[in-house]
Amino acid sequence: MKNINADDTYRIINKIKACRSNNDINQCLSDMTKMVHCEYYLLAIIYPHSMVKSDISILDNYPKKWRQYYDDANLIKYDPIVDYSNSNHSPINWNIFENNAVNKKSPNVIKEAKTSGLITGFSFPIHTANNGFGMLSFAHSEKDNYIDSLFLHACMNIPLIVPSLVDNYRKINIANNKSNNDLTKREKECLAWACEGKSSWDISKILGCSERTVTFHLTNAQMKLNTTNRCQSISKAILTGAIDCPYFKN
């Protein structure tokens, strides 16, 4: 097994920074897959919109039959990689989950993946600035006796690439889906103080404006967030990262 060259890592990082489309990102993912001596890759990021709704963004070259079955059977509910990535940051080798299932009646996603050619693999959890999470996974169609060594070498290089990958992937897709729904600084301020339990009158005194102005900004924020009341606006703004603690910074 050939060790990963540091120059390859640096080259891929620079190539990712030059990406202008998801097709470009796919090519970089393919290069990364070859670099770690695997066949398949999957970049998946789950973006929450509410406590019950989310969007899933995926770039991959997984076998189509497996992807179709995975979606049709709603295996995301039982996928230990998804569950692990939601609450962890460290890379994980799939063989840890091979004999585990949520319960005896639940499907063992790792074992079922093997029947579709994803025999061995490992994943790197991803966490985004807007409360999204996901994973970057690599897989092989054969039982590789060196999988632990492949995993170890990948752990020394892939984490160096992931920040650039996630940042540029986000920029590309924000540019492709640009809208006029970004909250203004004043709308964020009003929502933030509403988070602290302040009334419109309280907020008006804190911000030095009229109560009517505060109501105006909160109503605009509600329209942009597609919510029906102040409480829902607050929870959705926090959940989706529309507002966060450092918003006071200029």
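Even glycines carry a Cβ here, placed using N, Cα and C.
Although substitutions are noted, the structure shown does not include any of them.
Taken verbatim from Swiss-Prot:
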type	residues	note
DOMAIN	176-241	domain 'HTH luxR-type'
VARIANT	ASN3 to Asp	In strain: ATCC 7744
VARIANT	THR115 to Ser	In strain: ATCC 7744
VARIANT	GLU211 to Lys	In strain: ATCC 7744
Rounded Cα separation (Å) that holds between GLU211 (variant position) and THR115 (variant position): 62
Integer mean pLDDT for the domain 'HTH luxR-type' (176-241): 88
Sparsest Cβ surroundings (other CB atoms within 10 Å) among the variant positions THR115, GLU211: THR115
